[in-house]
Amino acid sequence: MRMCTPIRGLLMALAVMFGTAMAFAPIPRITWEHREVHLVQFHEPDIYNYSALLLSEDKDTLYIGAREAVFAVNALNISEKQHEVYWKVSEDKKAKCAEKGKSKQTECLNYIRVLQPLSATSLYVCGTNAFQPACDHLNLTSFKFLGKNEDGKGRCPFDPAHSYTSVMVDGELYSGTSYNFLGSEPIISRNSSHSPLRTEYAIPWLNEPSFVFADVIRKSPDSPDGEDDRVYFFFTEVSVEYEFVFRVLIPRIARVCKGDQGGLRTLQKKWTSFLKARLICSRPDSGLVFNVLRDVFVLRSPGLKVPVFYALFTPQLNNVGLSAVCAYNLSTAEEVFSHGKYMQSTTVEQSHTKWVRYNGPVPKPRPGACIDSEARAANYTSSLNLPDKTLQFVKDHPLMDDSVTPIDNRPRLIKKDVNYTQIVVDRTQALDGTVYDVMFVSTDRGALHKAISLEHAVHIIEETQLFQDFEPVQTLLLSSKKGNRFVYAGSNSGVVQAPLAFCGKHGTCEDCVLARDPYCAWSPPTATCVALHQTESPSRGLIQEMSGDASVCPDKSKGSYRQHFFKHGGTAELKCSQKSNLARVFWKFQNGVLKAESPKYGLMGRKNLLIFNLSEGDSGVYQCLSEERVKNKTVFQVVAKHVLEVKVVPKPVVAPTLSVVQTEGSRIATKVLVASTQGSSPPTPAVQATSSGAITLPPKPAPTGTSCEPKIVINTVPQLHSEKTMYLKSSDNRLLMSLFLFFFVLFLCLFFYNCYKGYLPRQCLKFRSALLIGKKKPKSDFCDREQSLKETLVEPGSFSQQNGEHPKPALDTGYETEQDTITSKVPTDREDSQRIDDLSARDKPFDVKCELKFADSDADGD
């Protein structure tokens, strides 16, 4: 049952995922929006999918492979384009691609997938080429393709959506991709003119892999074993060890030797050194297993004896958005391949296990091993000399039983509610000599996280929004040139260049120290936070404390403050610009902490203070403070200081002259001057109102008279309106006028429509008839009306004689006889009108006075 441990961990992850995810929530201390920081961008119109990046630090040039185009830009400022070349697909190839069921607009194009250095003057470029992959050489001097038109099969995928990876080693391309149109035949190959090699087309070798990364590890110059260079491939594939109803994904690391030449009889033109092992990235205490590999970065540093590779994972059942980063020593992987146990295929009834550990004898030389000094001593100078027994064993046993475990047996970083896509790592040294591995991890929302490990805990220094449209980052590239350190990120819409740190954005020593950024230090002489990798001045006098102890900062002198004047009864908003997401902001007034629950105060955006219904007691000094926990210590910092003064408007005096002043706005200063009207002395201005408009309105001069009775004069000052208020009132007037015009036009339309149809009272119809009396009667209308009268009018006398009742107008029943029609007399207009009036007077249906009578005939005039 030991072999079922990965599956048991995977199933356990489902049960504990929601319970443990809450613990994996490191929050970025600072979040930089796209507009807040200086980012350099590169984008060409109608060009998309900037997924291939290659940096030449010697030439300070960044090569960008996109859809049907390759660009060369200045690596120090990628907005400066140096060269460009286009590689488009012919219309004939597009048509053939479309005939195979592919999209002519999105798939039948040339997506650049391989961009590798071939020599000092040329690049090796491969593209999908409308599902006919092709490769060519790009001359860097003329920046033109040489027209090689090599077959890209096995070097570049057919489908731009399929996974791929490649690395150029001494002029030979090592690639992992699909070998056919359908993408059903995966392959890891070496494209060489003298010794091309590939993997065996068998499920034990590669089972539906998703290729992620490839890199070469050079042999140590002082190695006594005379070992060979090794090329490592990283991918995720469907498990061959276990078989369930659902597919179980396993992250793998595979290795081949650079000096491999294939077998003589067995494994001809196939790898004889291909071995693969499982990568472990899990949280043992919670049972979480991260088994989908997303990206890998190999960290090389002068201080590292053995390279360290960082791998980015997500769980297969990622229903809560978990991502993890694990670090591995390359020596651990080499130990598994050199001395680990093999696995063999077996058939166990009623068991999900399909491969078990092989405990039998292992032939010599060791299967899958590179040719070293020991093999040469046994007269095996090449893989062509290896015995068939060794080659057959490695053909049947490509999978190792031992797994590659991470450093410290735990992930370096676990983050929930985010899907990481790419990773690069930089090793830097702080002022105290401590070395830190700074991880730059991109997300599927276009953001970049910068994180470090501090005493068995991860600290996300900052989050930077690289792309405004929140699109996924497809590739990351890190420059290592001293003095000019940048991160390059490629997406579907363009490339962004970002510095390693935004030290200058920290305005105080406390902010610079609390950031705990190994790239940043505080400079007391200049009172700025400087970037260590960009300064050439000595580090003496700089302040950096990776523990976050802000007490090392010098005591600040009396801090600056902002003074505000508000009107009595108004509302004040005091701003506090605290960027730290880890800090708690609170306000103090007169050495007392304000409570946001009070109806007097409120918080806007969790930082800005709102004070309602201002009074004299609200005048004073307000301080915004931040409280941040760092290593079980609480750091307090004064972020902002405001001095508030509430202006009290004195009540106007009503003897002998009453001045009433009405003001609007929260910030306004007023002066009220009282003038007496004794005798005939001239009056003085009663009111002076000063505001942004500086409005002064004196009262009208009072008429002189002989009466001694005091007169009460009320001088009303017009209200002072702010521009916003006047704009709103103007908008309201325009709105009312628009509504009035709309309903007026609607009324006219309805009126004329009813007038035309005749649906109006008798007075209106008579007026309409009077207007139309002079018009010529249409002949057809008269004939129709004459025929209608013939059919509907009968003699009232005959009708009453037959029934003994009051006569009623005869209805058109459709049974009129020819005799009735012949004997009918065509009445005149006057007779028609008289007869209709008599009929309507005698018979009013439902006792309703019908005012609409033969509206169509009114146009002819009464």
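The count begins at 1 with the first shown residue.
Backbone N, Cα and C atoms are what each Cβ position is placed from, and that goes for glycine too.
Looking at the domain 'Sema' (22-500) alone, the prediction's average pLDDT is 93. The feature domain 'Sema' is assigned by Swiss-Prot to 22-500.
Here Swiss-Prot describes Phe244 to Asn as a published mutagenesis experiment; the accompanying note says: Abolishes homodimerization, abolishes collapse of growth cones and reduces PLXNB1 binding; when associated with S-246. Taken residue by residue with DSSP, Phe244 (mutagenesis position) is part of neither helix nor strand, so it is coil.
For the mutagenesis experiment Phe246 to Ser, the note given by Swiss-Prot reads: Abolishes homodimerization, abolishes collapse of growth cones and reduces PLXNB1 binding; when associated with N-244. Taking a C-beta cut-off of under 8 angstroms and a sequence separation of 6 or more, Phe246 (mutagenesis position) has no same-chain neighbours.
Residue environment of Lys395 (mutagenesis position) contains 21 other Cβ atoms, counted within 10 Å of its Cβ in all protein chains. According to Swiss-Prot, the mutagenesis experiment Lys395 to Glu carries the following note: Strongly reduces PLXNB1 binding.
Look at Swiss-Prot and you will find 502-551 tagged as domain 'PSI'.
The domain 'Ig-like C2-type' annotation in Swiss-Prot covers 554-636.
Other Cβ atoms within 10 Å of the Cβ of Phe244 (mutagenesis position) number 11 in total over all chains. If you take the Cα of Lys395 (mutagenesis position) and the Cα of Phe244 (mutagenesis position), they are about 25 angstrom apart, rounded to a whole number.
Classification of Lys395 (mutagenesis position) by DSSP places it within a helix. Residue counts of the domain 'PSI' (502-551) by helix, strand and coil are 14 helix, 9 strand, 27 coil (DSSP-based).
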